[in-house]
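The next block holds one structure in the form of structure tokens; read it before the comments.
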Amino acid sequence: MEQPINVLNDFHPLNEAGKILIKHPSLAERKDEDGIHWIKSQWDGKWYPEKFSDYLRLHKIVKIPNNSDKPELFQTYKDKNNKRSRYMGLPNLKRANIKTQWTREMVEEWKKCRDDIVYFAETYCAITHIDYGVIKVQLRDYQRDMLKIMSSKRMTVCNLSRQLGKTTVVAIFLAHFVCFNKDKAVGILAHKGSMSAEVLDRTKQAIELLPDFLQPGIVEWNKGSIELDNGSSIGAYASSPDAVRGNSFAMIYIDECAFIPNFHDSWLAIQPVISSGRRSKIIITTTPNGLNHFYDIWTAAVEGKSGFEPYTAIWNSVKERLYNDEDIFDDGWQWSIQTINGSSLAQFRQEHTAAFEGTSGTLISGMKLAVMDFIEVTPDDHGFHQFKKPEPDRKYIATLDCSEGRGQDYHALHIIDVTDDVWEQVGVLHSNTISHLILPDIVMRYLVEYNECPVYIELNSTGVSVAKSLYMDLEYEGVICDSYTDLGMKQTKRTKAVGCSTLKDLIEKDKLIIHHRATIQEFRTFSEKGVSWAAEEGYHDDLVMSLVIFGWLSTQSKFIDYADKDDMRLASEVFSKELQDMSDDYAPVIFVDSVHSAEYVPVSHGMSMV
């Protein structure tokens with residue numbers, strides 16, 4: 001009999017704001033069949049035994065026999081006793097150019113494995129178990145789906161939660177690819193060389209445990225690379241652009257893509273390698289890591305814009321997690337609660353539900369970053385993106401952060417429309433190729449175009465000369481000065497802290513609308529660093545810092561003059577709703593003065609300030 005839900009004891013942290021993301025196990029459908037009590041999972045609609053012991057009995061481990069003396073049983077035969085046929089004396093590895101006495105059954109089985117990767121995996125792929133020795137791989141449902149997609153599609157991107165066993169399924173696919181294809185080079189890329197080497201080790205194990213009739217001969221069997229006698233090879237590399245340049249790969253596998261720094265540079269090197277062949281493959285797998293480059297790759301794949309086939313799997317794909325500590329099926333209720341309590345809800349969503357949360361400590365909240373949309377426009381020859389053309393009756397303010405090193409950091413100029421209550425980014429100059437000698441002339445061109453708008457310049461090493469040239473040489477009177485000697489603003493800890501805090505409020509409260517794609521991308525990797533804010537390793541923050549200058553300026557009294565406002569208090573503009581709520585909560589006390597005495601009449605929920 002089903003038990004009623006106790007709202008005090010049966011709360012789950014995933015169920016927030018009235019949304020039921022996980023049902024209590026007492027609400028699941030049940031049935032009795034074949035002497036087993038079955039419970040229907042809410043995740044895949046399949047029936048599972050109530051007891052974990054029954055689940056293990058139905059999915060029992062299958063050991064692979066050690067067959068080295070019965071070649072007629074070719075499905076498991078390895079000629080281990082013949083050292084002349086072994087590579088470097090290793091019993092599980094066949095030496096190159098060893099002749100195989102093929103039978104019709106062997107040929108048919110070989111073709112079946114070539115054409116059906118799932119059959120190949122479930123029939124011949126094995127792992128070494130710490131207790132049972134060599135056992136057959138038991139594929140999970142998601143692993144079967146992944147194998148089918150990777151095999152049939154040219155470009156695949158997989159958004160997966162942690163600890164699903166993705167390395168195992170990728171290793172099986174790589175082993176299948178090099179065993180059944182001639183002259184194919186495979187490159188494994190990861191954040192670190194040790195991570196790509198781990199994937200290669202798992203692939204080597206999959207090849208090593210194949211029976212002799214499926215295993216190609218070994219030419220090289222090194223720590224960082226292998227080569228087979230069919231001409232195929234696999235190499236493990238760190239994800240630097242130099243790793244793939246000069247090589248021609250038939251397939252590239254990128255592991256933990258979301259955690260690779262400077263991925264843009266690596267991606268520019270990878271694309272020509274893949275595009276060199278019409279059938280070249282690329283496979284990307286990762287757990288999300290905030291809203292960085294992988295978020296863009298995944299979004300483009302889901303929207304069908306990039307040619308990548310998207311696939312995702314989350315924590316409930318591991319069926320052992322659907323049983324509690326008492327080995328009773330609860331559909332993952334206890335496991336998910338314990339995991340969340342051991343970390344945080346946001347971390348659980350990112351690492352176990354493959355959700356794109358903001359990178360830990362980003363200036364702008366992850367929820368806001370996820371809904372920020374950009375407008376795609378083609379920049380002009382100088383790198384200026386125009387989102388809205390200038391209008392004569394509107395008021396604009398510009399901020400400029402000059403690059404300190406040509407070819408490295410970027411010049412970043414933002415032009416903001418401050419006419420209405422909601423401010424809007426209407427133009428962006430973003431370039432790291434413009435010389436600071438000619439930058440004042442280029443900047444002035446756009447400032448004049450936007451109604452000769454005022455500009456606030458950060459006085460860094462090159463900003464001083466740019467501001468001086470703009471104000472004195474070009475006689476542009478719209479340069480906003482902090483003093484008689486400072487033709488702009490000098491960035492300090494205080495100005496940066498106030499500017500960052502103000503910018504966060506402006507964007508999260510929809511006071512400032514951003515249209516520039518690169519600006520939004522920089523926000524995704526602009527996070528807390530000690531007691532300040534900065535771009536994460538391998539990323540830029542020039543566009544964000546130019547907006548931080550605008551955030552600081554908007555808090556200054558002179559902003560009213562440049563924005564052509566009669567009177568403005570930024571807190572009233574940004575937090576109007578919060579201030580109104582405070583006003584309602586703390587209504588004033590009303591004093592009534594009569595002829596004989598004075599008395600007060602408190603308004604309900606009022607508060608006396610006396």
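The backbone N, Cα and C atoms fix where each Cβ goes, glycine too.
If you look for the noted substitutions, you won't find them, since the model keeps the original residues.
Taken straight from Swiss-Prot:
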BINDING   Q138, Q143, R202  ATP binding site
MUTAGEN   G165 to A  Complete loss of in vitro DNA packaging activity but not the endonuclease activity
MUTAGEN   K166 to G  Complete loss of in vitro DNA packaging activity. No effect on in vivo terminase activity. Loss of terminase small subunit-stimulated ATPase activity
MUTAGEN   T167 to A  Complete loss of in vitro DNA packaging activity but not the endonuclease activity
MUTAGEN   Y253 to A, G, K, P or R  Complete loss of terminase small subunit-stimulated ATPase activity
MUTAGEN   D255 to E  Almost complete loss of terminase small subunit-stimulated ATPase activity
ACT_SITE  E256  active site, for ATPase activity
MUTAGEN   D401 to N  Complete loss of nuclease activity. Almost no circular DNA packaging
BINDING   D401, D542  Mg(2+) 1 binding site
BINDING   D401, E458  Mg(2+) 2 binding site
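Here the features listed in Swiss-Prot are placed on the structure.
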residue : record                : DSSP (3 states)
Q143    : ATP binding site      : helix
G165    : mutagenesis position  : coil
R202    : ATP binding site      : helix
Y253    : mutagenesis position  : strand
D401    : mutagenesis position  : strand
E458    : Mg(2+) 2 binding site : strand
D542    : Mg(2+) 1 binding site : helix
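For the recorded positions D255, D542, counting C-beta atoms within 10 A of each C-beta gives the highest total at D255. Cα of Q138 (ATP binding site) to Cα of G165 (mutagenesis position): a span of 11 Å.
When the recorded positions D255, D401, D542 are ranked by how far their Cα is from the Cα of G165 (mutagenesis position), D255 comes first. Not a single one of the recorded positions K166, Y253, D255, E256, D401, E458 has a C-alpha within 10 angstroms of the C-alpha of R202 (ATP binding site). In sequence order, E458, D542 are the recorded positions from Q143, T167, E256, E458, D542 with a C-alpha within 10 Å of the C-alpha of D401 (mutagenesis position). Within 10 Å of T167 (mutagenesis position), as judged by C-alpha distances, the recorded positions found are D255; the full candidate list was D255, E458, D542. Residues Q138, Q143, R202 are listed as the ATP binders, and the farthest two of them sit 16 Å apart at their Cα atoms.
Using a 10 Å Cβ-Cβ cutoff, T167 (mutagenesis position) registers 16 neighbours.
D255 (mutagenesis position) and K166 (mutagenesis position) have their C-alpha atoms 10 Å apart, to the nearest angstrom. Most other Cβ atoms within 10 A: among the recorded positions K166, R202, that distinction falls to K166.
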